[in-house]
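Visitor: Take a look at this one; I'll ask things after.
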Amino acid sequence: MKYTDFLAHPDEIIPTIRMMYADYRLKNMEIKDPSVRFCYNMLNRVSRSFAMVIQQLPVELRDATCVFYLILRALDTVEDDMAIPKEVKIPMLRTFHEHLSDRSWKIKCGYGPYVDLMDNYPLVTDVYLRFDEGTKAVIKDITRRMGNGMADFIDLDEVLTIPQYDLYCHYVAGLCGIGMCKLFVDSGLEKEDLVAEEDLANQMGLFLQKNNIVRDYLEDINELPAPRMFWPKEIWGNYAKQLDEFKDPKNLDKAMLCLNHMVTDALRHCEVGLRSLSLLHNPNILRAVLIPQVMGVRTLTLVYNNPEVFRGVVKMRRGETAKIFVTTTSKLSFFRTYLQFANEMEQKCLTEAKNDPMVALTLKRVQGVQAACRAAIVKAEIAEGAKGPSTAMVLAGALLIAALAYFAYVYSAGGTSLKALPLFGVVIILAIGLFGRNLALKTV
């Protein structure tokens, strides 16, 4: 984290402090059960952002979601380990789900924290086996489908067509969204129509996965002992003979054209995916779904027409991430932020990328997202208005009246400046003000 970022973005200071505190609490949760404790500690190691997202969910969904995520990450670790021979990896992926009932099964593979995940996988299995039959069935079914889908793509040296690209993203991300929707419904916290609209959950998953694939070009192409190539040849073949040509600085112009083409492809999932939000009713589930989506569109805005994709890592500022977590509390706040980032991408299209041959289609898709957001904002504002003034607004009014009364009292007593204010009065006013801000933003 660059502390100088706060000079340019002071509005991110308080959200960052709140996120740091929430992260501290998360790391220091008192969990007596060793298997459950391992799962949450491992989750925090492999994905701090998703660990925070899970904490937004209702309590009864957190353990299942945590274990579901770790099982799929373990499956993904097998797929990603390029040192495992194909003849070993393919059957391993196809039978991975069968080991969910075996408390002793584990395998050595992966790197970094994933080595620990695979070495201690029996602890994940132990928690999984305690779930009710319905939860276990959902997790096992998605793991089976995902593993078989991954195996189908192992024999392909590269993704050739856009439909293949969509199918791969469905297997590795869309299925996860579909499974989560089933868990939401099975818990009784969401309605059956959420499961009936599988394609909407799938589209949201495709959008997030394509964000990662576009952003991680350099990491994937430099993977040893063999590169991982997920960009479809149907797109990159228009700009190069080999996918790895884009990492060569002399090919940057072509690389940028391909990058913008990839972003434009990812945008086609936005507008459809946004429609699924109308099917979510539980506020905690809604927030857990909203946060990754708004972070996804922000990432897409950052990578669009950005040469740094081919030089290193492009990611959001930590303060910006914190601000999204803190302020994304409702559909209204979500659509306002989503629209803000869509507007930023539109500006990129109209200025720095105006000569890109794909820009007309990019603009069309961005403007479709903008229109969907504006319509949703109007609808959400009407709904919020019908509820009457919020607690935060009432408190803000009360604070204003109290502050005016206090200053009037000090003035009548002969005070002429802040120096005349009793120190305890200043402290009280500031403390109440901070409490009001905290209530308005809601707890992370």
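Glycine is treated like the rest: Cβ placed from N, Cα and C.
Just the original residues are modelled here, none of the noted substitutions.
Note that the structure is a prediction, hence the values are computed from the model and not measured.
Swiss-Prot lists these features:
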- Arg48, Arg73, Arg215, Lys315, Arg317: NADP(+) binding site (BINDING)
- Asp76, Glu79, Asp80: Mg(2+) binding site (BINDING)
- Ser276 to Tyr: Loss of lycopaoctaene synthase activity; when associated with F-288 (MUTAGEN)
- Ala288 to Phe: Loss of lycopaoctaene synthase activity; when associated with Y-276 (MUTAGEN)
Visitor: Counting Cβ atoms within 10 Å across all protein chains shown, which of the binding-site residues Arg48, Arg73 comes out on top?
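Guide: Buried the deepest by this measure is Arg73.
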Visitor: For Arg317 (NADP(+) binding site), what is the tally of other C-beta atoms lying within 10 angstroms of its C-beta?
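Guide: Other Cβ atoms within 10 Å of Arg317 (NADP(+) binding site): 17.
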Visitor: Which residues of the same chain, at least 6 positions away in sequence, have a Cβ lying under 8 Å from the Cβ of Glu79 (Mg(2+) binding site)?
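Guide: Non-local contacts for Glu79 (Mg(2+) binding site): Lys89, Leu93, Met150, Ile154, Val172.
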Visitor: Which of the recorded positions Asp80, Ser276, Ala288 has its Cα closest in space to the Cα of Arg73 (NADP(+) binding site)?
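Guide: For Arg73 (NADP(+) binding site), the spatially nearest of the recorded positions is Asp80.
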Visitor: How many neighbouring Cβ atoms, not counting its own, are there within 10 Å of the Cβ of Ser276 (mutagenesis position)?
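Guide: That number is 21.
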Visitor: Going by C-alpha distance, which of the recorded positions Asp76, Asp80, Ser276, Ala288 is nearest to Arg317 (NADP(+) binding site)?
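Guide: If we rank Asp76, Asp80, Ser276, Ala288 by Cα distance to Arg317 (NADP(+) binding site), first place goes to Ala288.
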Visitor: In this structure, which of the binding-site residues Arg215, Lys315 has the fewest other Cβ atoms within 10 Å of its Cβ?
Guide: Lys315
Visitor: Just to confirm: which same-chain residues, 6+ apart in sequence, have a Cβ under 8 Å from the Cβ of Asp76 (Mg(2+) binding site)?
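Guide: Same-chain residues close to Asp76 (Mg(2+) binding site) (Cβ under 8 Å, separated by 6 or more) are Val172.
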Visitor: Among Arg48, Arg73, Arg215, Lys315, Arg317, the annotated NADP(+) contacts, find the widest CA pair distance and round it to a whole Å.
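Guide: So the maximum pairwise Cα distance among the NADP(+) binders is 25 Å.
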Visitor: Using a 10 Å radius around its CB, how many other CB atoms surround Ala288 (mutagenesis position)?
Guide: 24
Visitor: What is the total of other Cβ atoms whose distance to the Cβ of Asp80 (Mg(2+) binding site) is within 10 Å?
Guide: 17
Visitor: I need the CA-to-CA distance for Lys315 (NADP(+) binding site) versus Ala288 (mutagenesis position), whole Å please.
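Guide: Answer for this pair: 20 Å between alpha carbons.
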Visitor: Would you list, in sequence order, the residues of this chain other than Asp76, Glu79, Asp80 that have their CB within 8 A of the centroid of the site's CB atoms, where the site is the one recorded for Mg(2+)?
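Guide: Other same-chain residues with Cβ inside the cutoff are Leu75, Thr77, Val78, Asp81, Met150, Val172.
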Visitor: Say you check the Cα of Arg215 (NADP(+) binding site) against those of the recorded positions Asp80, Ser276, Ala288; which is nearest?
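Guide: Comparing Cα positions, the candidate nearest Arg215 (NADP(+) binding site) turns out to be Asp80.
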Visitor: In whole Å, note down how far the CA of Ala288 (mutagenesis position) lies from the CA of Arg48 (NADP(+) binding site).
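Guide: Per the Cα atoms, Arg48 (NADP(+) binding site) and Ala288 (mutagenesis position) stand 14 Å apart.
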